[in-house]
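What Swiss-Prot notes for the published mutagenesis of Glu24 to Ala is this: No loss of acireductone dioxygenase activity. Quoted from Swiss-Prot, the note attached to the mutagenesis of Glu45 to Ala states: No loss of acireductone dioxygenase activity. Sequence annotations record features per position, and here Swiss-Prot assigns Fe(2+) binding site to His85, His87, Glu91, His132. Marked as Ni(2+) binding site by Swiss-Prot on the basis of sequence analysis: His85, His87, Glu91, His132. Listed in Swiss-Prot is the mutagenesis experiment Glu91 to Ala, annotated as follows: Loss of acireductone dioxygenase activity. The mutagenesis experiment Glu151 to Ala is recorded by Swiss-Prot, whose note states: No loss of acireductone dioxygenase activity.
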Amino acid sequence: MVKVYIHDNKVDSDYRAPHNSGTELSLDELAKLGVIYKYCANEEEVNEIARQREYKNRDVVNICEGSFKSEAEFNEKLATFYQEHLHEDEEIRYCLEGAGYFDVRDASTPENWIRCLVESGDLLILPPGIYHRFTLTTSNHIKALRLFKDEPKWQAINRSNQADSLPVRKDYIALINQY
């Protein structure tokens, strides 16, 4: 089951560490950000969600040091994932093995990050337009099923004034202002 809490915002230590401030959050609080969490005991449950949400494509990513040509390439990829960004499409991940952290911006306190620890069986859906970042835990491994409505793509738009003015970002702000 996913663990959700306020990130401690300590930037002087390994971002793969838990960074738990001690302030736990509920799944209802996460839902107010448009983030959907489900525990799925098996892939059949994931398939049902895919059918309901009209996800037509999928792939599996295995992120660990052995997946890259060198430790430097691995660390570079982790740094890329950890840059604050958004997507124009939902980001849907089902953790098959290992663990990772998805950090999402707290809409009510924008200087805060909300950290979600996902482990095997956890499915997380981030809405289009939400600023977020990802990293592994110190175990340095996650195998995840990625679901897509259309052709598989992963286009990150790093946070900037230009990203703030995108229609997808404005739509996201309108969505969370409903709560």
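Glycine is no exception: its Cβ is also placed from the backbone N, Cα and C atoms.
Don't look for the substitutions in this one, it keeps the originals.
This view paints the features noted in Swiss-Prot onto the structure.
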{"residue": "Glu24", "record": "mutagenesis position", "DSSP class": "strand"}
{"residue": "Glu45", "record": "mutagenesis position", "DSSP class": "helix"}
{"residue": "His85", "record": "Fe(2+) binding site", "DSSP class": "strand"}
{"residue": "Glu91", "record": "mutagenesis position", "DSSP class": "strand"}
{"residue": "His132", "record": "Fe(2+) binding site", "DSSP class": "strand"}
{"residue": "Glu151", "record": "mutagenesis position", "DSSP class": "coil"}
Sparsest-packed of the listed mutagenesis positions (Glu24, Glu45, Glu91, Glu151) - C-beta count within 10 angstroms:
Glu151
Measuring Cα to Cα, how many angstrom lie between His87 (Fe(2+) binding site) and Glu151 (mutagenesis position)?
14
Compare the C-alpha of His132 (Fe(2+) binding site) with the C-alpha of each of the mutagenesis positions Glu24, Glu45, Glu91, and give the closest one.
Glu91
From the centroid of the CB atoms of His85, His87, Glu91, His132, the recorded Fe(2+) site, which same-chain residues not already listed sit within 8 A by their CB, in sequence order?
Leu86, Leu126, Ile130, Tyr131, Arg133, Phe134, Ala156
Long-range neighbours only, meaning 6 or more apart in sequence with Cβ under 8 Å: which ones does His85 (Fe(2+) binding site) have?
Tyr131, His132, Arg133, Ala156, Ile157, Asn158, Arg159, Ala163
Just name the winner among His87, His132 (the binding-site residues) by count of other CB atoms within 10 A of its CB.
His132
